[in-house]
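Peer 1: According to Swiss-Prot:
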- H73, D75, D197, H448: Zn(2+) binding site (BINDING)
- D197: active site, nucleophile (ACT_SITE)
- R221 to H: In AM; Galloway cattle (VARIANT)
- F321 to L: In AM; Angus cattle (VARIANT)
Amino acid sequence: MVGDARPSGVRAGGCRGAVGSRTSSRALRPPLPPLSSLFVLFLAAPCAWAAGYKTCPKVKPDMLNVHLVPHTHDDVGWLKTVDQYFYGIYNNIQPAGVQYILDSVISSLLANPTRRFIYVEIAFFSRWWRQQTNATQKIVRELVRQGRLEFANGGWVMNDEATTHYGAIIDQMTLGLRFLEETFGSDGRPRVAWHIDPFGHSREQASLFAQMGFDGFFFGRLDYQDKKVRKKTLQMEQVWRASTSLKPPTADLFTSVLPNMYNPPEGLCWDMLCADKPVVEDTRSPEYNAKELVRYFLKLATDQGKLYRTKHTVMTMGSDFQYENANTWFKNLDKLIQLVNAQQRANGIRVNVLYSTPACYLWELNKANLSWSVKKDDFFPYADGPYMFWTGYFSSRPALKRYERLSYNFLQVCNQLEALAGPAANVGPYGSGDSAPLNEAMAVLQHHDAVSGTSRQHVANDYARQLSEGWRPCEVLMSNALAHLSGLKEDFAFCRKLNISICPLTQTAERFQVIVYNPLGRKVDWMVRLPVSKHVYLVKDPGGKIVPSDVVTIPSSDSQELLFSALVPAVGFSIYSVSQMPNQRPQKSWSRDLVIQNEYLRARFDPNTGLLMELENLEQNLLLPVRQAFYWYNASTGNNLSSQASGAYIFRPNQNKPLFVSHWAQTHLVKASLVQEVHQNFSAWCSQVVRLYPRQRHLELEWTVGPIPVGDGWGKEVISRFDTALATRGLFYTDSNGREILERRRNYRPTWKLNQTEPVAGNYYPVNSRIYITDGNMQLTVLTDRSQGGSSLRDGSLELMVHRRLLKDDARGVGEPLNKEGSGLWVRGRHLVLLDKKETAAARHRLQAEMEVLAPQVVLAQGGGARYRLEKAPRTQFSGLRRELPPSVRLLTLARWGPETLLLRLEHQFAVGEDSGRNLSSPVTLDLTNLFSAFTITNLRETTLAANQLLAYASRLQWTTDTGPTPHPSPSRPVSATITLQPMEIRTFLASVQWEEDG
């Protein structure tokens, strides 16, 4: 997508002298001796990374060097589906065929050895690659080796940064970079991150890129006010210090703002989709324009060069789906380069033009040996003009956002079971199981027009289709793995509609089994809820003991749900058996007071309005009056200030004060031994269940919104708002991609003086997992089950946007309003509300947020299945760990990497100074020896975050900052398998393993 209107340290260069031979394609797998006692091998190779710049073109140090970067920006779905874009179908919607782009580019590169091109989207490139002949693949490998075809970024997609979870970002980057490593070796390893189109940039994204080994980061979009200031102060390029916990330069990343977003300069677009005049150098032609073009280009280059600090400037030569006829581009660029450079001798012009790449441009900046300013916040929210804040997409298509988050959860369970069961997961009694389709579908969903909700409706439908089709082979894999690990061949069932209380097996069977798998590194006590048809059931735990259970009636539908608490070990499962008992009349609990409570929390509701009015933490003796209700903003369709309307990208209400969905709610109180609920009905299209389970330290709000009525001609943007008397001084806090927390201040930006044109939309920020407010004593935190937009628009208040339905397009290229066909879309979701003392709040919200993202997975079976192995007794409980992980450590990744290799990531999930009461912010030491029960680790190699290079061989360019020298790590030393995790540190390993014979 193109255009803001979507149309047309240590001293720099510490390793610059090392330009020796490239590392071979086997760099990730150097020969290691067998390990009698397990250890991790660290080798110091501080200059290996600089070798990758040896193919860069020569520059002229005494001139202004203009780096022309030919590129195409190929959205992995937007106006057309992924397949439609790749094959060039429906060009009446948008003329775009990626397969033809790559065909044409390769041909044009071969025609002139000085030409260069960068490619980004590996989802497309890998598909194209598989269709090529061996001869073509050999040619492409040589182009890559010579640096004429270079990959930037290297992820499966160019992911969104506002609505993505860090675990899914890491996964999609790993998928793309692994393809490049296995296909081209280190020759194809990208050196720069390239996010030219995402609509704002998160600090966590920069941190992840730095930990993946990138030398720099280029992007196109930033707030128009921010860009204006940066141009004046020569801060279009700086070092982004992207973590407050990781020691510099671990999360430091050199960052460059491209001068023209990612488009060619005006008048210099020579794609077949453009209308600019080609270069006519024949003086005899009446269309001769070469002299004027050269004059124009020299002025353009000189003016642009004044905005940057070195004798180098970059021009992006390409845009959306360009280069389908690459010759039109390259032929004119060849002429431009020749004509401009001829002026050096003819007229003494001090401008040198060359084909280049972002990495080669970065290399020259590094050699300039300058000191750079440091940025510590992020680039949200993004506005491309007054009244034009791109904060609507934080909440657009909430159903797809939830499906993506559920699929991430499901994929991690699938990956873990594949790792625990080994080859038995892939081939077993249920067929061929495979995690790859869901892994690829999830990677596609991270694209900046997918989970963001900014594609057309039929494309959003196709994204959902890809996820659904990816689940199926994972279900087969999980069935094989569970049979192998449990010793029972059951007819496993996966009820995908449990969120709307539909599961045929539990609603019809007299007896069934419930297998609960826990992907967390510690045991969980988790409430199982299943739709049933009777009122009395007997539930037995894995040891055959009867456990308490309840059947509650859902007032809105008069259906029943069975509840029981399941205790599930770390990275393992428990099997519970359920059987019907003779029916009894359900006992109703009556209470005049609208109060629900357990041993930790009490929630009171206003008897006159039915709204939540008070929350009390009984454990910490905290009482907070809090009112929660639903409101809606009337979506702007344009006014006398601006024609800008609310749309898929843009949030713009036509007034600052939202309207009540209802001032009161009809209520129904449900009290049972295992749950207490207040059912609130606000309107025909908005309801909520406020719920408390025993031993639960948070209040659960399960909301249902939609279909949003628009018969009155008004688009509506629905929020859930919490109002308190907390003195919050204009401050609130949001997560960055589900990881570190950033402080937000109303009507304020840390690096420039804000002219606020939209008091509501201009204060919205992305919320991936949590938002909170605090007065320094008490903290009110709300956890989300998907990405949403959120804010605190007045002191003591906190709001989250849960749904939007709009009647007008926002003129950013989609060309259709965010208005699902038919009656509209109804959406269900959850907010978890925590009230804590500030010093203990992090311990609560960190661990609860982890459980939300990696929730237990329920698998059902009829029971009575045959034994998997006749000689082995079945087991009804299993843990993949011999000992639990400490609470501050998260098992981020456990997945198959090769026939006898696993990918393992361990993460410290607390920030520095975040928790002092339980020392959860302290470093944690783990012994990986015999940690896992299903396999033995025989060899361990530590890698960078995306697992595409050994950490021992990874080296990044070094930069000097205005904050002073940054000490770089000393050469690594061999250490034992006992590893230490610092706060917010993620360590990644490739583990050679041997599976236990009996699983």
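The backbone N, Cα and C atoms fix where each Cβ goes, glycine too.
Keep in mind the model shows the original residues, not the substituted ones.
It should be emphasised that the depicted structure is a prediction, and the values quoted were computed from it without experimental measurement.
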Peer 1: Might you list, by sequence position, any residue in that chain lying six or more from F321 (variant position) with a Cβ less than 8 Å away from its Cβ?
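Peer 2: Looking at Cβ-Cβ distances below 8 Å from F321 (variant position), excluding near sequence neighbours, one finds T72, H73, D74, D75, Y85, Q94, P95, A96, G97, V98, I101, L273.
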Peer 1: So if I measure Cβ to Cβ from H448 (Zn(2+) binding site) and keep only same-chain residues at least 6 apart in sequence, which ones fall under 8 Å?
Peer 2: D75, V157, M158, N159, D160, E161, D197, P198, F199, T454
Peer 1: Among the binding-site residues D75, D197, point out the residue whose Cβ has the most other Cβ atoms within 10 Å, with all shown protein chains included in the count.
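Peer 2: Going through D75, D197 one by one, the largest Cβ count within 10 Å is at D75.
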Peer 1: Including all protein chains shown, what's the count of other C-beta atoms within 10 A of the C-beta of H73 (Zn(2+) binding site)?
Peer 2: 22
Peer 1: Translate the DSSP assignment of H73 (Zn(2+) binding site) into the three-state scheme.
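Peer 2: Looking at the DSSP assignment, H73 (Zn(2+) binding site) belongs to a strand.
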Peer 1: CB neighbours of R221 (variant position) within 10 A?
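Peer 2: Around R221 (variant position), other Cβ atoms within 10 Å: 23.
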